[in-house]
Amino acid sequence: MGNTSIQTQSYRAVDKDAGQSRSYIIPFALLCSLFFLWAVANNLNDILLPQFQQAFTLTNFQAGLIQSAFYFGYFIIPIPAGILMKKLSYKAGIITGLFLYALGAALFWPAAEIMNYTLFLVGLFIIAAGLGCLETAANPFVTVLGPESSGHFRLNLAQTFNSFGAIIAVVFGQSLILSNVPHQSQDVLDKMSPEQLSAYKHSLVLSVQTPYMIIVAIVLLVALLIMLTKFPALQSDNHSDAKQGSFSASLSRLARIRHWRWAVLAQFCYVGAQTACWSYLIRYAVEEIPGMTAGFAANYLTGTMVCFFIGRFTGTWLISRFAPHKVLAAYALIAMALCLISAFAGGHVGLIALTLCSAFMSIQYPTIFSLGIKNLGQDTKYGSSFIVMTIIGGGIVTPVMGFVSDAAGNIPTAELIPALCFAVIFIFARFRSQTATN
């Protein structure tokens, strides 16, 4: 592609020789594939949760800890990933993330063979560490591949592939995992002999092998393509790092930036709310709708992903025409209202409200992210790393919601937790609205 860079201040890809904007179609397409791939891993967790809950006899709280193991990997990796990218490049962070992703997924084969729950959790942790690298690199990279003014649009466009990956993951998981071995009622399980029960539970676990081996192959293929593709270098990679100083100096500067601090809190709440809502949606349906099975309830989970996908398209269109923080405020307020309906109405009404809520979650993550890293300049890498670290919210809010549901004796009451999270996001959006014109 020639001698290229992305300016730190304007965040615009240019050709040094021609002095004109360049179109990085192939790099952008490969970056979009990463958004697809990490959506697959994230949303397969919502399939694994009810599968492991029956196979390993877990309570709602214990099942929520699956997300804790997963998101802890997200929590610890962004800072090391940011340091790696500072010393090398965004591309190095992406390749590292893909290899970790493949390694973690590969562990599912031996874990299923020996039916070792701990090894599954280790695999999920490693997958999440890889995804943390990918998100730390890809999210800011997408925002700087062009004019800063259209960074929100590019990130939301890339996140559309994330929504598509979420739909594929649920359909993929439903057909190859949940439907492969039908879940049995407790009455049926009680009538099984110890040998039959053991064989049945092992069959539930073995059903995850094929899907995750397919994932390993695809991830390694994408890693190879990225290794062979030339990506534009960021000017900060080559010129600004000397001025950036130490990690502590960067953190000190970031701590004084109010919109970044709010973005960290808002993103923690968003990931927590989204993960909790999706993780317990199948349980919500089974508990609230008489005769509902986990396999059929997965159709509602697919519906949430379709709503998410549609919401992403409409949200991206709205953001191209209205101020991003105003669209975010409206979406957060509607999502909060739908969670409250699911908490107090229950039944089919609550389930439909919970399904529709995903349409209004759709643009929240990328919009919070792009608002949070705006004007961070030389601190963009570390600033984005901290925002990615807030994904630990999915590992904290989910078990909290599980604990509340166990204590209340039902899932709907626990929907008040994500409603509270969306209220915080609404406050963040209003904060952005008040300061955007100052």
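Heads up, the Cβ atoms here are built off N, Cα and C, so glycines get one too.
Listed in Swiss-Prot is the mutagenesis experiment W38 to F, I or Y, annotated as follows: Strong decrease in L-fucose transport. Quoted from Swiss-Prot for the published mutagenesis D46 to A or N: Loss of L-fucose transport. Mutagenesis annotation in Swiss-Prot: W278 to F or Y, described as Slight decrease in L-fucose transport; the structure shown retains the original residue. Quoted from Swiss-Prot, the note on the mutagenesis of W278 to I is: 30% decrease in L-fucose transport.
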**Request:** Measuring Cα to Cα, tell me the gap between D46 (mutagenesis position) and W278 (mutagenesis position) in whole angstrom.
**Result:** 6
**Request:** Count, for each of the mutagenesis positions W38, D46, W278, the other C-beta atoms lying within 10 angstroms of its own C-beta, and report the residue with the smallest count.
**Result:** W38
**Request:** Give me the Cα-Cα distance between W38 (mutagenesis position) and W278 (mutagenesis position), rounded to a whole Å.
**Result:** 16
